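S.K.: Input: one structure, supplied below.
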Amino acid sequence: MESADFYEAEPRPPMSSHLQSPPHAPSNAAFGFPRGAGPAPPPAPPAAPEPLGGICEHETSIDISAYIDPAAFNDEFLADLFQHSRQQEKAKAAAGPAGGGGDFDYPGAPAGPGGAVMSAGAHGPPPGYGCAAAGYLDGRLEPLYERVGAPALRPLVIKQEPREEDEAKQLALAGLFPYQPPPPPPPPHPHASPAHLAAPHLQFQIAHCGQTTMHLQPGHPTPPPTPVPSPHPAPAMGAAGLPGPGGSLKGLAGPHPDLRTGGGGGGGAGAGKAKKSVDKNSNEYRVRRERNNIAVRKSRDKAKQRNVETQQKVLELTSDNDRLRKRVEQLSRELDTLRGIFRQLPESSLVKAMGNCA
């Protein structure tokens, strides 16, 4: 981590494997030391750079990132190229100190009294600059290939369109297993023990795991969904302590007692098993039977009365029909008589009768 009391170092003059550090004391600002560490002598003019030695003779560093087309960027080719060049540079850098390379002052060296940089003999060897171009290439090639944020050399990411089979699977699974948000855990009791506090959290995890879906191949059968534990209590038991027949659905419906038979157990074919046994000699059973008999008698009397009333209406309507039929026959006979009378009269009398009417 960088400290707030340090300053950026000035650009380093070119160095070679045969060039020793200048005899003058470096300035504090040039090597990033805090102010006030010692008197800052005026900077001496840098020594004239000597031509590079034989080791670094053919090494150059050219930034070609601006000339590379991102569309034509080949990851494998550049990876092999950079790795091969880096191996060569590291081998040359390792052979550099053996060939007579000296120690150079660097910003990370410890400062002695007066702000001067101490030699490498007292505090271990500094990082070897076997040759300037080798270190420079190592520093340039790493970010050139490894950095991803560079806009010019960003690796190409080929977008793959989703296949129709995957979309069909996802739609089918989404229809079979609709997502349901897990119920929130109930608030813990203020005086509950740790065991009581862990139970709601466990139920919440089970409920959350019950909502997960499985992606299977089309040929495999679809498993049933994981049952989610219900926060409601178990379905009510029958009158005799047995669960009602028909499963949990009938148990949740809640059986209604029959007023006629007086049963209070579950419904269906096994209603008699869940019915409470009643003593036939008790007064309660006798009163219930008497009420049932009275209700049956009333219903039978009402049915008989409705039948009698219906028969009376039928008789009345039949008599009215006969009477109307006789009336129709009488009117038909009178019509025939009047027609015979008009046929017997002459036409002159008919004309006179029509004139008088006019």
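Backbone N, Cα and C atoms are what each Cβ position is placed from, and that goes for glycine too.
Original residues only: the substitutions mentioned are not part of this model.
What Swiss-Prot shows for this protein is this:
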- 282-345: domain 'bZIP' (DOMAIN)
- LYS159 to Ala or Arg: Not sumoylated. No effect of sumoylation on cell cycle inhibition (MUTAGEN)
- TYR285 to Ala: Increases interaction with TFDP1 and TFDP2, reduces DNA-binding, transactivation activity and represses E2F1:TFDP1-mediated transcription, loss of cell cycle inhibition and adipogenesis induction (MUTAGEN)
- TYR285 to Ala: Decreased transcription factor activity. Strongly decreased transcription factor activity; when associated with R-293 (MUTAGEN)
- VAL287 to Ala: No effect on repression of E2F1:TFDP1-mediated transcription, no effect on cell cycle inhibition or adipogenesis; when associated with A-290 (MUTAGEN)
- ARG289 to Ala: Loss of DNA-binding and transcription factor activity (MUTAGEN)
- GLU290 to Ala: No effect on repression of E2F1:TFDP1-mediated transcription, no effect on cell cycle inhibition or adipogenesis; when associated with A-287 (MUTAGEN)
- ASN293 to Arg: Decreased transcription factor activity. Strongly decreased transcription factor activity; when associated with A-285 (MUTAGEN)
- ILE294 to Ala: Increases interaction with TFDP1 and TFDP2, reduces transactivation activity and represses E2F1:TFDP1-mediated transcription, loss of cell cycle inhibition and adipogenesis induction, no effect on DNA-binding; when associated with A-297 (MUTAGEN)
- VAL296 to Ala: No effect on DNA-binding and transcription factor activity, but modified sequence specificity (MUTAGEN)
- ARG297 to Ala: Increases interaction with TFDP1 and TFDP2, reduces transactivation activity and represses E2F1:TFDP1-mediated transcription, loss of cell cycle inhibition and adipogenesis induction, no effect on DNA-binding; when associated with A-294 (MUTAGEN)
- SER299 to Asp: Isoform 4: Stimulates nucleolar retention of isoform 4. No effect on interaction with NPM1, TAF1A and UBTF (MUTAGEN)
- ASP301 to Ala: No effect neither on interaction with TFDP1 or TFDP2 nor on transactivation activity or repression of E2F1:TFDP1-mediated transcription, no effect on cell cycle inhibition or adipogenesis; when associated with A-304 (MUTAGEN)
- LYS304 to Ala: No effect neither on interaction with TFDP1 or TFDP2 nor on transactivation activity or repression of E2F1:TFDP1-mediated transcription, no effect on cell cycle inhibition or adipogenesis; when associated with A-301 (MUTAGEN)
S.K.: Taking the Cα atoms as reference points, how far is GLU290 (mutagenesis position) from VAL296 (mutagenesis position) in Å?
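M.R.: Here the two Cα atoms lie 10 Å apart.
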S.K.: Within 10 Å of the Cβ of GLU290 (mutagenesis position), how many other Cβ atoms are there?
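M.R.: If we count other Cβ atoms within 10 Å of GLU290 (mutagenesis position), we arrive at 10.
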S.K.: In angstrom units, rounded to an integer, how far apart are the Cα atoms of VAL287 (mutagenesis position) and ASN293 (mutagenesis position)?
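M.R.: A Cα-Cα distance of 10 Å.
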S.K.: Please list, for the domain 'bZIP' (282-345), how many residues fall into helix, strand and coil according to DSSP.
M.R.: 62 helix, 0 strand, 2 coil
S.K.: Over the domain 'bZIP' (282-345), what is the model's average pLDDT?
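M.R.: Computed over the domain 'bZIP' (282-345), the mean pLDDT is 94 on the 0 to 100 scale.
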S.K.: Cβ-Cβ under 8 Å from ARG289 (mutagenesis position), same chain, 6 or more residues apart: which ones?
M.R.: none
S.K.: So how many other Cβ atoms are close to ARG297 (mutagenesis position), meaning within 10 Å of its Cβ?
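M.R.: There are 10 of them.
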S.K.: Give me the Cα-Cα distance between ILE294 (mutagenesis position) and TYR285 (mutagenesis position), rounded to a whole Å.
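M.R.: Per the Cα atoms, ILE294 (mutagenesis position) and TYR285 (mutagenesis position) stand 14 Å apart.
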S.K.: Which whole-number value in Å describes the distance between the Cα atoms of SER299 (mutagenesis position) and ASN293 (mutagenesis position)?
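M.R.: Their Cα atoms are separated by 10 Å.
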S.K.: For ASP301 (mutagenesis position) and ASN293 (mutagenesis position), what Cα-Cα distance in Å is obtained after rounding to a whole number?
M.R.: 12
S.K.: What does the structure give for the C-alpha distance between LYS304 (mutagenesis position) and ASN293 (mutagenesis position)? Integer Å is fine.
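M.R.: Cα to Cα, LYS304 (mutagenesis position) and ASN293 (mutagenesis position) are separated by 16 Å.
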